[in-house]
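For the mutagenesis of CYS561 to Ala, Swiss-Prot gives this note: Impairs protein folding and stability. The structure shown keeps the original residue. Here Swiss-Prot flags CYS561, HIS609, CYS676, HIS680 as Zn(2+) 2 binding site. A mutagenesis experiment is reported in Swiss-Prot for this position, CYS676 to Ala, and the note states: Impairs protein folding and stability. Per Swiss-Prot, mutagenesis ARG914 to Met is noted as: Impairs RNase activity. Swiss-Prot documents TYR927 to Ala as a published mutagenesis change and attaches the note Abolishes RNase activity; when associated with A-923. What Swiss-Prot lists as Mg(2+) 1 binding site is GLU969, ASN1042, GLU1045. Look at Swiss-Prot and you will find 1107-1233 tagged as domain 'RNase III 2'. In Swiss-Prot, the entry for mutagenesis LEU1194 to Arg states: Abolishes interaction with DGCR8. The structure shown retains the original residue. Annotation of the mutagenesis experiment VAL1243 to Asp in Swiss-Prot: Abolishes interaction with DGCR8. Per Swiss-Prot, domain 'DRBM' is recorded for 1260-1334.
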Amino acid sequence: MMQGNTCHRMSFHPGRGCPRGRGGHGARPSAPSFRPQNLRLLHPQQPPVQYQYEPPSAPSTTFSNSPAPNFLPPRPDFVPFPPPMPPSAQGPLPPCPIRPPFPNHQMRHPFPVPPCFPPMPPPMPCPNNPPVPGAPPGQGTFPFMMPPPSMPHPPPPPVMPQQVNYQYPPGYSHHNFPPPSFNSFQNNPSSFLPSANNSSSPHFRHLPPYPLPKAPSERRSPERLKHYDDHRHRDHSHGRGERHRSLDRRERGRSPDRRRQDSRYRSDYDRGRTPSRHRSYERSRERERERHRHRDNRRSPSLERSYKKEYKRSGRSYGLSVVPEPAGCTPELPGEIIKNTDSWAPPLEIVNHRSPSREKKRARWEEEKDRWSDNQSSGKDKNYTSIKEKEPEETMPDKNEEEEEELLKPVWIRCTHSENYYSSDPMDQVGDSTVVGTSRLRDLYDKFEEELGSRQEKAKAARPPWEPPKTKLDEDLESSSESECESDEDSTCSSSSDSEVFDVIAEIKRKKAHPDRLHDELWYNDPGQMNDGPLCKCSAKARRTGIRHSIYPGEEAIKPCRPMTNNAGRLFHYRITVSPPTNFLTDRPTVIEYDDHEYIFEGFSMFAHAPLTNIPLCKVIRFNIDYTIHFIEEMMPENFCVKGLELFSLFLFRDILELYDWNLKGPLFEDSPPCCPRFHFMPRFVRFLPDGGKEVLSMHQILLYLLRCSKALVPEEEIANMLQWEELEWQKYAEECKGMIVTNPGTKPSSVRIDQLDREQFNPDVITFPIIVHFGIRPAQLSYAGDPQYQKLWKSYVKLRHLLANSPKVKQTDKQKLAQREEALQKIRQKNTMRREVTVELSSQGFWKTGIRSDVCQHAMMLPVLTHHIRYHQCLMHLDKLIGYTFQDRCLLQLAMTHPSHHLNFGMNPDHARNSLSNCGIRQPKYGDRKVHHMHMRKKGINTLINIMSRLGQDDPTPSRINHNERLEFLGDAVVEFLTSVHLYYLFPSLEEGGLATYRTAIVQNQHLAMLAKKLELDRFMLYAHGPDLCRESDLRHAMANCFEALIGAVYLEGSLEEAKQLFGRLLFNDPDLREVWLNYPLHPLQLQEPNTDRQLIETSPVLQKLTEFEEAIGVIFTHVRLLARAFTLRTVGFNHLTLGHNQRMEFLGDSIMQLVATEYLFIHFPDHHEGHLTLLRSSLVNNRTQAKVAEELGMQEYAITNDKTKRPVALRTKTLADLLESFIAALYIDKDLEYVHTFMNVCFFPRLKEFILNQDWNDPKSQLQQCCLTLRTEGKEPDIPLYKTLQTVGPSHARTYTVAVYFKGERIGCGKGPSIQQAEMGAAMDALEKYNFPQMAHQKRFIERKYRQELKEMRWEREHQEREPDETEDIKK
């Protein structure tokens, strides 16, 4: 029996996700607690005080002298809690040590809070272990274990009398337990410290009857309180009925050696429980109902009451361990679910185990429903009002984040009894395991594999084979596998480039003709196939590489685990949770009853062969909702073996869900020697313990449950009897089956969810099986969404609607045409053959129960996404080695590798996932806003352009929600150009601007960057769509060049400019000498002449003396002032020894510097702008007009150095002023550094962005006029565009004036003049926009006016104030 009880303690192993004790018999240190390395400590925790507890020799009185009014006096055979303890010195050592003694034990970091364990159970009465004197005769075993002792035995602490129903063991602090279903175990650190008020014992303390009010930071938000209240009301009547089961049901999941009269498992009355019909029970229920709203401050410390209500606290409708929804999301409360349903009914039990008192409980449910509605209407407003008044700060996002972090903290867990299926004897262990399977477990595995594991294969083998007819695509694939795809420009790596090769209709008909198909409207999965054809149409060469083919660089085969052990030393355990909980909380979760407790499915445990360190959270969009998949390192449940996990995985993922294309080994290792899957999964059926821990159901109990449930849905021999059942009895059975997954081995698909079960007999002469009704979803390829006619009509409808919205006058005929198209679309949607929702009716003959419900399948479909995410980030660590830089922000590296065509759908064959979700997932998932897919991704259309470009910049750096690498490519392009320009400028001091530009073009062109990307093997790490987008080599090389620029931008963004320079230099030159020359360039020639400073020359140079005035004006003192002089030297000036040349080379460098600084600013402060939008903003910021305006405001024209001897003021052209500013930027960078340039542009350039955005200066007049004209196009005709004609040319050749007119639809709408044709066209377009009433232009003005009314007022006031200042100055002078 002691061996059986060893499953209730966790042992720790260093460096792994499971605990494992080391050491010999006798006194050993306290069990080390586990804390994952990648979790931060939320609150400072004090280490627990180690103590040795010697239980008293005689049992103490469990009840106080004055019994509690809510309970009956204790019965003579009542089992006290805690059970009496024998003295440690009297009893012999147990035959099996508490933890197996392993050498070289290493202590691990503790949990944030060490778990509290009840005391050691007394030894079993057996011939070798006599009963303890003084113990009551009915005393049995208790399933808890105490941590091993660590010090010599001190005198036992005296037991202090308390006025409570039960006495707590010293291992528990006497505190009120939090609701275990929503909060992780988190004690106050002071609860583990010696109490100052307790002089009798230094190891425990007594708290006041009610705890002090919580701090504001620890209170729950009103939404969470409502969540608790609604959930508690909903399942209020379930906690009591679970105890009143028939005897055979209570004994069902238990080993025979534990079913004895003297064990702890006895009837309800033997436990001292109040009878169900006693009036004190009703009184206690009323008190609990009034008190439960304030249960954080008042909760009975009775442990028995906690056990009685633990199932209600956890919630029957919670089938997954979930975290709260993030800030900004509306949580889906159980109370809201109750209010929205027509008929309220509690969750039903599964597998046809019905309580004999269901009729009485139904009356109580109805009564509870009425009381709930009364309480809700009377007390909700007042209660929530008071809460919100007291705690307004709880609505802040940081509070929600704190609650989420607390929920994600690991909790201590334990396993249920091993029941002789596992042995934890250290002499039986193999390798680094802590548990090894016994012969009894081996027999269970053989039975499971025989009855369930091979059932599908046997059924398929019994059916006649079917060879589908070959199509043109099959023949083409066979030919392409023989002749490999060449890498020239015209070659293709996909056979889908020719549309005539593949006939979708023929492929769909072929799948419909399968003889084993279960129903015409149920779609099934075939390996490597989608619903409309093969998944991969790539050539044999292309299939050997790429993440899209599930080939992750750096992966190696894993040595197989030992099947009959838990391999605790080499596996890392993680608990998987999903947030928000929408669509993962079901009203009929999968529940397993064992040992008079109900274990609810909460998700999956994942066992990895390597620690998942430095891997970000997995985010995925499903049901139009952004989900986050968390994997939290936790203590490992010990009672499992790897073979049991694999048997369950094959049963669920292969036989039930039919995920044939989900490969956890990798295609490269399929033909290699046997290797282990990279992850093992274990379903978590848990019950919450009163002290914040969890009890996880052992794996063998799950397999036994599946074997028990494996029986016919409607047995043939009982069908006549079932048809004679009363209507109520049949409804009970049908309700139990609703949401259950049933399987018909050998069919396609094999498994389906039951939504209704009908027994109507249409032919009185023939008895037919009941009908299974399943509500499914037709694949998009076969519904109206995939119909070519519907798509064409939809496009024409949207186009016409847009034209009418922008038309100045809408004709009645156009309105009728739009209504006709809308009606035609509606008719197509309502066709039975085109509707997405279908109703499937199947005969229940041949269907078998599986024991699982849709919640298990719902969570199982998240696992392929998570495994793909983890494997991809593990292979990115291999990329870190290739580039020589380790990213701290792993999401940034993933973003750099993500092509715009990539979409993370399901982590595997998308049609397989959709089919399995439709067949076995929840019936009616709740969908979010469909805009979530393109909310931050859409960039087409004039309205989208105006909407995005009207957004002002963020004050603080904000992360972008655009999840591809185009923005990083925009930044990386500027970084590459800057690095190239700087190095060329310094390495070739005598080369003019034209030569420098030629060299730079050769380095930064895409063809060369693709070669550098090939050195890093970026094509093996890139994420892009598995389709024809990048099949051609030219397209792939272009994408690789963009990916390389994005990678450089990511290195610059996270690392520094120096890191980007080193990476670029390593890739440019393989030769170390050339690389050294490139990286260590010389100083500027003016700096080489005067290494320290040249300001001593100011005294003898009038030119330099004048430049000191400019230095004082801008507040920057140059170390080498001759650099500033060269920046202001125009190219008309000949060579001189002061400047050693003119400013044309500096202009080349300054342009690249300004591009980089402006690009970085826009990238950081405009997170919602795509690459094209950022380019428009940068063009409005870094252009000749803006640069000339800044140069003029700074007075640079006064300091320009020319060859004019008269020293008369000369009006410089716009281009010349812009060149002066760019040269000054280069001089500032050479003399100082890039930080000075950032500051200069922060002051002189970036504040102008607001004005540019409000005035829409980012859009030049010609582009704006063309956009307005295109909105007025007529359907079915070529769009009219504005035409420009030169009317007149006046003046000499060096000073001509051009007159240009613009025409639209044959009508002149504007005219303009300018010194060049381009400027004259701009003037004509501006004149047309002002005179012609374009609806689009009016819409843009109204949009900006409504959005920024206050900003526009302030801007106009500032402009008027600036215009009045010169006039006031002139008046003062007069």
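In case you wondered, yes, glycine gets a Cβ from its N, Cα and C as well.
Substituted residues are absent from this model; it holds the original ones throughout.
These figures come from a predicted structure and were not determined experimentally.
Overlay of Swiss-Prot annotations on the structure.
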residue : record                : DSSP (3 states)
CYS561  : mutagenesis position  : coil
HIS609  : Zn(2+) 2 binding site : coil
CYS676  : mutagenesis position  : coil
ARG914  : mutagenesis position  : helix
TYR927  : mutagenesis position  : coil
ASN1042 : Mg(2+) 1 binding site : helix
LEU1194 : mutagenesis position  : helix
VAL1243 : mutagenesis position  : helix
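Comparing the binding-site residues HIS609, HIS680 on other C-beta atoms within 10 angstroms of each C-beta gives the minimum for HIS609. Summary of the Zn(2+) 2 site environment: with the site residues CYS561, HIS609, CYS676, HIS680 set aside, the chain residues having Cβ atoms within 8 Å of the Cβ mean position are ILE558, PRO560, ASN567, ARG570, LEU571, PHE607, VAL642, PRO677, ARG678, PHE679. In terms of C-alpha distance, the listed binding-site residues HIS609, HIS680, ASN1042, GLU1045 place HIS680 closest to ARG914 (mutagenesis position). In sequence order, CYS676 are the recorded positions from CYS676, TYR927, ASN1042, GLU1045, LEU1194, VAL1243 with a C-alpha within 10 Å of the C-alpha of HIS609 (Zn(2+) 2 binding site). Burial estimate for the binding-site residues (GLU969, GLU1045): highest at GLU1045, by number of other CB atoms within 10 Å. There are 13 other Cβ atoms within 10 Å of the Cβ belonging to TYR927 (mutagenesis position). Counted within 10 Å of its Cβ, the other Cβ atoms near LEU1194 (mutagenesis position) come to 19, all protein chains included. According to DSSP, the secondary structure content of the domain 'DRBM' (1260-1334) in residues is 25 helix, 24 strand, 26 coil. Straight-line distance linking the Cα atoms of ASN1042 (Mg(2+) 1 binding site) and CYS561 (mutagenesis position), rounded to a whole number, equals 42 Å. The Cβ of CYS676 (mutagenesis position) has 22 neighbouring Cβ atoms from other residues within 10 Å, across all protein chains displayed. Counted over every protein chain shown, other Cβ atoms within 10 Å are most numerous around ASN1042 among the recorded positions CYS561, ARG914, ASN1042. For VAL1243 (mutagenesis position), the nearest of the binding-site residues HIS680, GLU969, GLU1045 in terms of C-alpha separation is GLU969. Counting every protein chain shown, the number of other Cβ atoms lying within 10 Å of the Cβ of VAL1243 (mutagenesis position) is 12. Listed in sequence order, the residues ASN965, GLU966, LEU968, PHE970, GLY972, ASP973, ALA1041, CYS1043, PHE1044, ALA1046, GLY1049 complete the 8 Å Cβ shell around the Mg(2+) 1 site centroid, once GLU969, ASN1042, GLU1045 themselves are left out.
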